[in-house]
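Enquirer: Handing you this structure, nothing more for now.
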Amino acid sequence: MPAESGKRFKPSKYVPVSAAAIFLVGATTLFFAFTCPGLSLYVSPAVPIYNAIMFLFVLANFSMATFMDPGIFPRAEEDEDKEDDFRAPLYKTVEIKGIQVRMKWCATCRFYRPPRCSHCSVCDNCVEEFDHHCPWVNNCIGRRNYRYFFLFLLSLTAHIMGVFGFGLLYVLYHIEELSGVRTAVTMAVMCVAGLFFIPVAGLTGFHVVLVARGRTTNEQVTGKFRGGVNPFTNGCCNNVSRVLCSSPAPRYLGRPKKEKTIVIRPPFLRPEVSDGQITVKIMDNGIQGELRRTKSKGSLEITESQSADAEPPPPPKPDLSRYTGLRTHLGLATNEDSSLLAKDSPPTPTMYKYRPGYSSSSTSAAMPHSSSAKLSRGDSLKEPTSIAESSRHPSYRSEPSLEPESFRSPTFGKSFHFDPLSSGSRSSSLKSAQGTGFELGQLQSIRSEGTTSTSYKSLANQTRNGSLSYDSLLTPSDSPDFESVQAGPEPDPPLGYTSPFLSARLAQQREAERHPRLVPTGPTHREPSPVRYDNLSRHIVASLQEREKLLRQSPPLPGREEEPGLGDSGIQSTPGSGHAPRTSSSSDDSKRSPLGKTPLGRPAVPRFGKPDGLRGRGVGSPEPGPTAPYLGRSMSYSSQKAQPGVSETEEVALQPLLTPKDEVQLKTTYSKSNGQPKSLGSASPGPGQPPLSSPTRGGVKKVSGVGGTTYEISV
């Protein structure tokens, strides 16, 4: 019965036990009601007391045999003995007192049954020392409840004998009154007691024999030890004492408990992973920076699930609260340049798509390259000495990068890897000069608007073709002259600086307000830095050598003073109006600018008749003093002829490095000079200003180089 609580209710199982209980309780009640009062008067008052004690003992043992756990073994879990369920043999043999005893595998309970254990087909459980299943108590009789069953049989037999005997005595005393009610009820109780006495007495005798011999009903019926010796017997007295006087066996099943539903209040709930600030320490080339980002529970899960090959998720937007001065500037640049970048810019190569720029200062945070360039460009005006300090550290090349210098933060303390031939894919990239009285600390990367898409695409194409290697990407810090510059008086900020992130319309409106006419000064003496061709491919080296040869062979322009050492400087200049300045960065300028060769105290002689006050700066060159950047119009991407009186210089565009698709984009992108129409860049000088050099009226000469490449040279 204890095992039936969780199973389907079967009324037929309770019929025998209910009948036994009714007969036991009903017959005894009638005996106490009609027979015991007369026996207490005629025989002894002890007769009702004896029968009452015997009845209670019978009822107690009956209840214990019915409701007590017989010794059920718990079933194994589904995956506990999975291998044994398929591969185990049907029997295993153990030795008990020198006798081999078989243990059978139970497929239902999924374990080997211990000795004297059997699976009950009614209860559907394996019971320790299984005796039999008794329907009168509706329970299996096993090791734990066999004692109470045996005592129930003994007490019931004695009780039946007492009821029958005392009822017969009452009838003998009232033999003249057999038709009376008391005598009739007593005779009915005697019939019931006599009817149950024979089977109960027989079953009791059988179990007395089994107990004396140390056997169970199952072993006796199946004949396990019929022809041999019982290894479980300890003699008659020991067997009886073991059944009646031994301590009860342990219970293997826990008592069934109802699951309680408990309402958990918030203090006991584990807090979910909410959006919060997570600080990550980043070690890169000896620079420690704190990266504060907001990560949610979903992003953490995605990061954990991603493999090492997967592309990292895009970094979050920069925290504008830390850069209060640039809020308005960034808002305008983002809103007005988003449409231009979406149309003209190619997709960023995967190689440097998500490269945050780390700052050497503790207050700067790591951000994506576009936003980092915007913020760091503004910070470089206020903190110019951070590059000077970081440039003295050795350059680490543990992680090569193809990102242009103009997209990097000026305070980033790593050496810049740049393509020396990327200038061939730009329209006006060979503009650079140096003024007097410059300072080493103020180094800025000023690029023209529109060079972003071309430099990205040229770098991506060269990387795919395998024509460049990471070691050939030289940096300004590699030059031996970089550290030989002496600090001069601190100059004012550049007057003609226009943010490359401003739209063309805003830049055009602000140009007239920012840049007044400047008085021309003498030029600066320059000496070329050695060009490094270490790890370039053969085609590129041959193209460069042929380009140098063509430049040497071309006749000098009238009115042009050729200084020694300037033949291969890679610097070209075209005239333009003073109110339309433009500066552009070039990889050639970054490697060819001799920072320590110009005397600081004397004025320089002008080159090409170009005022020094209208000079631009390269990537690796220090910031000029009171000069303002100046830029003319390139004639490589313009279809108009130069006006009379205006000189045009030679400019070689390395067109084989670009695909036709790139050229179309370049013509569209570079039709404006820093956000201004081409007409502004090609305007003739004022009437009071003499022409800077005599014009060159030659045509365009096409020269075929090594590898089938074709160059267009303006002669």
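Any Cβ shown, glycine's included, is placed from N, Cα and C.
In case it helps, Swiss-Prot gives these features for our protein:
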type: MUTAGEN; residues: Tyr91 to Glu; note: More than 50% loss of activity
type: DOMAIN; residues: 104-154; note: domain 'DHHC'
type: ACT_SITE; residues: Cys134; note: active site, S-palmitoyl cysteine intermediate
type: MUTAGEN; residues: Tyr533 to Glu; note: More than 50% loss of FYN-mediated phosphorylation
Enquirer: Could you tell me the C-alpha distance between Cys134 (active site, S-palmitoyl cysteine intermediate) and Tyr91 (mutagenesis position) in angstrom, no decimals?
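Expert: On Cα coordinates alone, these residues lie 28 Å apart.
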Enquirer: Mind giving me a neighbour count for Tyr91 (mutagenesis position)? Other Cβ atoms within 10 Å of its Cβ, every protein chain shown.
Expert: 11
Enquirer: Along the domain 'DHHC' (104-154), what average pLDDT does this model show?
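Expert: Reported value for the domain 'DHHC' (104-154) is a mean pLDDT of 91.
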Enquirer: Let's see if you can do this one: DSSP helix, strand and coil counts over the domain 'DHHC' (104-154), in that order.
Expert: 9 helix, 17 strand, 25 coil
Enquirer: Let me check the 10 A CB neighbour count of the residue listed as 'active site, S-palmitoyl cysteine intermediate'. How many other CB atoms are there?
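Expert: So the Cβ neighbour count for the residue listed as 'active site, S-palmitoyl cysteine intermediate' comes to 22.
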